Amino acid sequence: MNLTIKEEDFTNTFMKNEESFNTFRVTKVKRWNAKRLFKILFVTVFIVLAGGFSYYIFENFVFQKNRKINHIIKTSKYSTVGFNIENSYDRLMKTIKEHKLKNYIKESVKLFNKGLTKKSYLGSEFDNVELKDLANVLSFGEAKLGDNGQKFNFLFHTASSNVWVPSIKCTSESCESKNHYDSSKSKTYEKDDTPVKLTSKAGTISGIFSKDLVTIGKLSVPYKFIEMTEIVGFEPFYSESDVDGVFGLGWKDLSIGSIDPYIVELKTQNKIEQAVYSIYLPPENKNKGYLTIGGIEERFFDGPLNYEKLNHDLMWQVDLDVHFGNVSSKKANVILDSATSVITVPTEFFNQFVESASVFKVPFLSLYVTTCGNTKLPTLEYRSPNKVYTLEPKQYLEPLENIFSALCMLNIVPIDLEKNTFVLGDPFMRKYFTVYDYDNHTVGFALAKNL
């Protein structure tokens, strides 16, 4: 049987097949578009729902505390400004990462627990790897100079008494990344040019006195400050920090040039009724703080304010008896310092405590650690005739979760200043709202609210 295929049959068949193919292709494209549309719709709905849920969580839980504090600031009859805090823990983690010390610390702890590392061999002043400025904290906020509002990030420092700012005339390399004060741009500038030079172990600062409008929050007053024209040393601490200068909140007797404190000058010029300021550090937000000038914002604390008389007008310093387990020090000099991230105690006092508390110093590092559940750790007490101020272990321990989940850093360190001198830094101020009263020569303490 012969099979004959004509050209028209081939053409007709091809046309029919092409029609079927096109119909199939259109149907497939329609289905694909429908699926794509459904996927887009599903993703859109998911994003909207997730966004709405996230907004609800942040608005009602995360931002709730910020809203409370912002409301207090806006409605307060006093001037309150917020400031940022870079604490020792943040710098510790950065240093450990840079020097790749994580495993070294973990292995050191293991050796200590096995009794293979003796306490007497845990380092000394000859340690060759230092955790830089472990005891320092940067509490920096904004203030303005001049009638044109030149902005600067200042370290608010209760143990310093001058205002220092980088000058446009500064020739040092470390000044390059900073904001500079330019007197030529301010109509309220008053020339002084008295030379200033400060020398310390960390370095030398040279500069000149100037006078201009100084503004914090809602308060402004003409005030004498120091323009830094040359900075030698203080590196890499200064150039790597977000701080431009220092805003001293101490006493006149501590200042260069015998300058009245900024807060006192505000009262002298009738800008505020009381020469007083306070510091509030939220207990659960370790990167924020608040400075209130001219009065006491009662919404930042609970219970009564207890006042202690200063033992002289050089530092914010009082006489308190210090007790730490079986170790004690009578009538100790206790200084409040907003630029200290830890509690400092004399070395002799610290060593007596360490002997019985299972605290371990990591070899060749200025780092003291212990297990977070250490039951031998006592409550640290500061006693006055009328009040006892306490810090429990949970308030002076910092979990080192990025190194070892059960390991904590001790925020109490041995530093020898003047005889029998202790410093209350960040851990104490997280628990206690603190008041600094120039008028009555006192400091006040109250339990800080967890806002």
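A Cβ is built for glycine as well, from the same backbone N, Cα and C atoms used for every other residue.
Feature annotation from Swiss-Prot assigns domain 'Peptidase A1' to 139-446; the stated evidence is sequence analysis.
Look at HIS157 (mutagenesis position): DSSP puts it in a strand. For HIS157 to Ala, Swiss-Prot lists a mutagenesis experiment annotated as follows: Slight reduction in catalytic efficiency towards a synthetic peptide.
Listed in Swiss-Prot as a mutagenesis experiment, SER160 to Ala is described as follows: Slight reduction in catalytic efficiency towards a synthetic peptide. Cβ environment of SER160 (mutagenesis position): VAL246, GLY248, LEU249, GLY250, LEU254, ALA339 lie under 8 Å away, each six or more residues apart in the same chain.
Looking at Swiss-Prot, the entry for mutagenesis of ASP337 to Ala says: Loss of catalytic activity. Around the Cβ of ASP337 (mutagenesis position), the same chain contributes HIS157, THR158, ALA159, TRP316, VAL423, LEU424, GLY425, each under 8 angstroms and 6 or more positions distant in sequence.
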Taking DSSP as the reference, which of helix, strand or coil describes ASP337 (mutagenesis position)?
coil
Hey, what's the Cβ neighbour count for HIS157 (mutagenesis position) at 10 Å?
21
